[in-house]
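Scroll down for the structure; my scribbles are underneath it.
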Amino acid sequence: MTIPAFHPGELNVYSAPGDVADVSRALRLTGRRVMLVPTMGALHEGHLALVRAAKRVPGSVVVVSIFVNPMQFGAGEDLDAYPRTPDDDLAQLRAEGVEIAFTPTTAAMYPDGLRTTVQPGPLAAELEGGPRPTHFAGVLTVVLKLLQIVRPDRVFFGEKDYQQLVLIRQLVADFNLDVAVVGVPTVREADGLAMSSRNRYLDPAQRAAAVALSAALTAAAHAATAGAQAALDAARAVLDAAPGVAVDYLELRDIGLGPMPLNGSGRLLVAARLGTTRLLDNIAIEIGTFAGTDRPDGYRAILESHWRN
């Protein structure tokens, strides 16, 4: 078997699944640790944070996949309108010192169509899955395929899409996949807005209003010592005051996205529309843990953690 050419220290671009699988296998046999960063392209600093986290692993070789997966787009979602910037994406990967880009076509990823797919658990029908009932089946199917093709030691996802991260961890656990799933904190603009490929669609007024999402989460974190309802009320007050922000949901869950206990660690998630653009955000939050007690030294870190999560 002839292994496709691989040039260390350069960006090697492969479009055939078999080629990247062969190169990954050969690199593992030499002792390199393969890291996978799945993306749909239109790369920004949030994606590059995943790349940098992967590169920090000793002995790593980083594979970044760029594939706009049609299976995760539902009815009424315009697949053709999704931003595609392949030349800019590859230039950014070269600048980061990435050695492998995997850029398959739809025909290469699904040569027999959607013959076999992943059926997610009940969580996939909640939150983001409510208005998008087939979305996470598409996400988990393509992630499983990427993991089988690349066979990485670790795979990296951003915490901004927190429900996706939880479902991928369920996939890996339920199918006994030999890979570690690494969640990387959300990267934010200077004013707190979570970085997203969708931000480019906001007009100036919408961009100014969009900061209400992170501001609402901050307000909730400050109010959380008084309990879950106080946290939700504080967040809702900020969102209600923001012009043009239509909230799809604001929910407090436990860290696995089950029901939130009365006290302890949780996740506060928000989705909202500004015009035709839909934005997501979330933070780690501690509910009632320090109510009626002296606040420990680490309390400020909890309140400030949304800038890193």
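Heads up, the Cβ atoms here are built off N, Cα and C, so glycines get one too.
Model, not experiment: these values are computed from the prediction.
His44 to Ala appears in Swiss-Prot as a mutagenesis experiment; the accompanying note says: More than 1000-fold reduction in activity and 52-fold decrease in adenylate formation. In the three-state DSSP reading, His44 (mutagenesis position) counts as coil.
Here the residue is the original one, but Swiss-Prot notes a mutagenesis experiment at this spot, His47 to Ala: More than 1000-fold reduction in activity and 60-fold decrease in adenylate formation. 10-fold decrease in the affinity for ATP.
Residues annotated as active site, proton donor in Swiss-Prot: His47. For His47 (mutagenesis position), the same-chain residues that are 6 or more apart in sequence and have a Cβ closer than 8 Å to its Cβ are Val37, Thr39, Gly158.
What Swiss-Prot notes for the published mutagenesis of Gln72 to Ala is this: More than 1000-fold reduction in activity and 45-fold decrease in adenylate formation. Non-local neighbourhood of Gln72 (mutagenesis position): Thr134, His135, Phe136, Gly138, Val139, Val142, each in the same chain, at least six residues away, with C-beta under 8 Å from its C-beta. According to DSSP, Gln72 (mutagenesis position) sits within a helical segment.
The (R)-pantoate binding site annotation in Swiss-Prot covers Gln72, Gln164. In sequence order, Glu128, Phe136, Val139, Phe157 constitute the residues six or more apart from Gln164 (mutagenesis position) in its chain with CB-CB distances below 8 Å.
Residues or ranges marked as beta-alanine binding site by Swiss-Prot: Gln72.
The Mg(2+) binding site annotation in Swiss-Prot covers Asp88, Asp89, Gln92. Residues near Gln92 (Mg(2+) binding site) in space but far in sequence (CB under 8 A, at least 6 apart, same chain), listed by position: Leu43, Leu48.
Among the mutagenesis results in Swiss-Prot, Gln164 to Ala has the note: 50-fold reduction in activity and slight reduction in the affinity for beta-alanine. 30- and 40-fold decrease in adenylate formation and pantothenate formation, respectively. The residue drawn here is the original one. DSSP assigns Gln164 (mutagenesis position) to a helix in the three-state reduction.
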| request: Please report how many Å separate the Cα atom of Asp88 (Mg(2+) binding site) from that of His44 (mutagenesis position), as a whole number. | output: 10
| Among the binding-site residues Asp88, Asp89, which residue has the largest number of other Cβ atoms within 10 Å of its own Cβ? | Asp89
| query | If you draw a 10 Å sphere around the Cβ of His44 (mutagenesis position), how many other Cβ atoms fall inside it, taking every protein chain shown into account? | reply | 16
| task | Compute the C-alpha separation of His44 (mutagenesis position) from Asp89 (Mg(2+) binding site), stating it in Å without decimals. | result | 9
| Inside 8 A of the center formed by the CB atoms of Asp88, Asp89, Gln92, which other residues of the chain have their CB, for the recorded Mg(2+) site? | Gly41, Leu43, Thr85, Pro86, Asp87, Leu90, Ala91, Leu93
